[in-house]
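All remarks here apply to the structure that follows.
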Amino acid sequence: MSETASWQPSASIPNLLKRAAIMAEIRRFFADRGVLEVETPCMSQATVTDIHLVPFETRFVGPGHSQGMNLWLMTSPEYHMKRLLVAGCGPVFQLCRSFRNEEMGRYHNPEFTMLEWYRPHYDMYRLMNEVDDLLQQVLDCPAAESLSYQQAFLRYLEIDPLSADKTQLREVAAKLDLSNVADTEEDRDTLLQLLFTFGVEPNIGKEKPTFVYHFPASQASLAQISTEDHRVAERFEVYYKGIELANGFHELTDAREQQQRFEQDNRKRAARGLPQHPIDQNLIEALKVGMPDCSGVALGVDRLVMLALGAETLAEVIAFSVDRA
């Protein structure tokens with residue numbers, strides 16, 4: 001394909017036909033299991049507080065809003081879907097566009113397709129099994145293996161991530177030639193993420209999908225803390241052939257705790273010189289009413305299609321990557 005022919009799609013038509021078949025297969029998977037498909041807004045007056053996510057911001061100008069109203073493109077449909085759970089919708093899934101103002105590259109596009117679903121009365125392990133079922137059905141891959149975050153660090157880096165201090169983490173980073181970044185980093189979780197990215201991820205999910213679960217409690221995000229070990233959160237991620245595919249939680253249902261976590265995120269943002277983000281008070285109010293105990297997961301569909309088709313880049317499986325949009 002000519003580099004100057006920017007009008008052309010980034011994906012071939014055969015790839016788009018295969019992608020459509022995979023989307024239909026995903027919908028059949030959930031229809032067969034009685035999971036309701038829903039659609040929620042792509043824009044909201046609130047957004048994520050996570051220091052590692054950069055949302056797009058826009059302004060609405062219309063009747064009653066002559067001065068404009070700030071809106072954010074959704075990085076995930078999570079908050080709206082949880083409000084539906086509180087309203088009594090039962091198990092739900094969504095295939096939707098999500099937006100993150102981050103890098104563009106082999107595995108990234110600022111606009112992408114997300115598959116997200118929630119299962120009331122499922123614990124983390126039962127949802128992991130369902131994710132495994134979906135991957136086997138779509139990718140025709142072997143059944144997944146699982147190991148804890150702690151086991152992964154001990155196996156590949158010979159360090160315990162739950163007890164190591166920052167000095168010990170920097171020593172391991174030096175062995176990975178990461179001292180130029182690690183030596184000036186004061187946030188322990190950022191150091192852990194650095195080691196996970198460069199020391200663990202390249203070693204897992206080579207032959208079969210790999211679940212990594214029980215991330216440190218300090219990285220809980222919207223997940224519950226384990227009742228068996230308060231050092232870890234009921235959170236998992238899935239990796240296959242060098243690609244992070246999904247991130248799942250045994251969902252936090254405590255409104256007060258969720259408010260505190262959002263506020264803590266904003267304090268971290270301020271400390272790093274990042275803008276603080278508006279907290280989604282509609283979600284907090286919904287949690288006060290009571291969300292059923294549930295587990296949920298977000299899966300990158302474009303990456304899933306990449307794996308299914310054996311493509312090398314995301315651009316090969318989406319109609320128009322951002323440089324051709």
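Note: Cβ is positioned from N, Cα and C throughout, glycine not excepted.
Positions annotated as substrate binding site by Swiss-Prot: Ser76, Pro77, Glu78, Tyr118, Glu251. Residues or ranges marked as ATP binding site in Swiss-Prot: Arg100, Asn101, Glu102, Asn109, Glu244, Leu245, Gly300. Under its mutagenesis annotations, Swiss-Prot gives Asp50 to Ala the following note: No effect on lysylation activity. Quoted from Swiss-Prot, the note on mutagenesis experiment Glu103 to Ala is: Loss of lysylation activity. Experimental mutagenesis is annotated in Swiss-Prot for Glu185 to Ala, with the remark: Slight reduction in lysylation activity. In Swiss-Prot, a published mutagenesis experiment is listed as Gln193 to Ala, annotated Slight reduction in lysylation activity. Annotation of the mutagenesis experiment Glu244 to Ala in Swiss-Prot: Loss of lysylation activity. Swiss-Prot documents Ala298 to Gly as a published mutagenesis change and attaches the note 96% increase in the affinity for L-alpha-lysine. 4-fold decrease in the catalytic efficiency of the (R)-beta-lysine activation reaction.
Features as recorded by Swiss-Prot, highlighted on the structure.
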residue	record	contacts (Cβ under 8 Å, 6+ apart)
Asp50	mutagenesis position	Ser221, Asp265
Ser76	substrate binding site	Val48, Ser98, Met114, Glu116, Ala298
Pro77	substrate binding site	Thr40, Gln94, Cys96, Ser98, Met114, Glu116
Arg100	ATP binding site	Leu53, Val54, Pro55, Phe56, Thr75, Pro110, Phe112
Asn101	ATP binding site	Val54, Pro55, Phe56, Pro110
Asn109	ATP binding site	Asp302, Leu314, Ala315, Ile318, Ser321, Val322
Tyr118	substrate binding site	Met81, Lys82, Leu85, Pro91, Val92, Phe93, Glu251, Cys294, Ser295, Gly296
Glu244	mutagenesis position	Glu201, Glu237, Val238, Gly300, Arg303
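Taking all protein chains in view, 27 other C-beta atoms sit within 10 angstroms of the C-beta of Glu251 (substrate binding site). Counting Cβ atoms from all protein chains shown, Glu102 (ATP binding site) has 14 others lying within 10 Å of its own Cβ. Considering only the mutagenesis positions Glu103, Glu185, the Cβ with the fewest other Cβ atoms within 10 Å is that of Glu103. Other than Ser76, Pro77, Glu78, Tyr118, Glu251, the residues of this chain whose Cβ falls within 8 Å of the Cβ centroid of the substrate site are, in sequence order, Tyr79, His80, Met81, Lys82, Glu116, Leu222, Gly296, Ala298. When the recorded positions Glu102, Glu103, Gln193, Leu245 are compared by Cα distance to Glu78 (substrate binding site), the shortest distance belongs to Leu245. Counting every protein chain shown, the number of other Cβ atoms lying within 10 Å of the Cβ of Leu245 (ATP binding site) is 25. Gln193 (mutagenesis position) carries a helical DSSP state (H, G or I). Here the Cβ of Ala298 (mutagenesis position) has 20 other Cβ atoms within 10 Å, regardless of which shown protein chain they belong to.
Ser76 (substrate binding site) falls within neither a helix nor a strand when secondary structure is assigned with DSSP, and so counts as coil. Residue density at Gln193 (mutagenesis position): 15 other Cβ atoms are found within 10 A of its Cβ, drawing on all protein chains shown.
Taking CA atoms as the reference points, Leu245 (ATP binding site) and Gln193 (mutagenesis position) are 16 Å apart. Per the record's binding annotation for ATP, residues Arg100, Asn101, Glu102, Asn109, Glu244, Leu245, Gly300 show a top Cα-Cα distance of 19 Å.
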